[in-house]
Amino acid sequence: FDGRNAAGNDKMSALMALTTRGCCSHPVCSAMSPICG
């Protein structure tokens, strides 16, 4: 187990969550993204 890796993954998933929220509020991006809805 590598603590630095875990922190990096947390940061990455937080960024992904933010991007996902932004994308899913945009009709075109939301339609193209399977994780929206």
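Cβ coordinates are placed from backbone N, Cα and C, and glycine is handled just like the others.
For the mutagenesis result V28 to A, the note given in Swiss-Prot is Complete loss in inhibitory potency on both alpha-3-beta-4/CHRNA3-CHRNB4 and alpha-6-beta-4/CHRNA6-CHRNB4 nAChRs. Swiss-Prot documents S30 to A as a published mutagenesis change and attaches the note 46-fold increase in selectivity for alpha-3-beta-4/CHRNA3-CHRNB4 over alpha-6-beta-4/CHRNA6-CHRNB4 nAChRs. 1.1-fold and 5.2-fold decrease in inhibitory potency on alpha-3-beta-4/CHRNA3-CHRNB4 and alpha-6-beta-4/CHRNA6-CHRNB4 nAChRs, respectively. According to Swiss-Prot, the mutagenesis experiment M32 to L or V carries the annotation: Important decrease in inhibitory potency on alpha-3-beta-4/CHRNA3-CHRNB4. According to Swiss-Prot, the experimentally introduced change I35 to A is described as follows: 4.4-fold and 1.3-fold decrease in inhibitory potency on alpha-3-beta-4/CHRNA3-CHRNB4 and alpha-6-beta-4/CHRNA6-CHRNB4 nAChRs, respectively.
Mapped onto this structure are the features recorded in Swiss-Prot.
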residue	record	Cβ contacts under 8 Å, 6 or more apart
V28	mutagenesis position	none
S30	mutagenesis position	C23, C24, C36, G37
M32	mutagenesis position	none
I35	mutagenesis position	T20, C24
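Annotation note: I35 (mutagenesis position) sits in a coil segment as assigned by DSSP.
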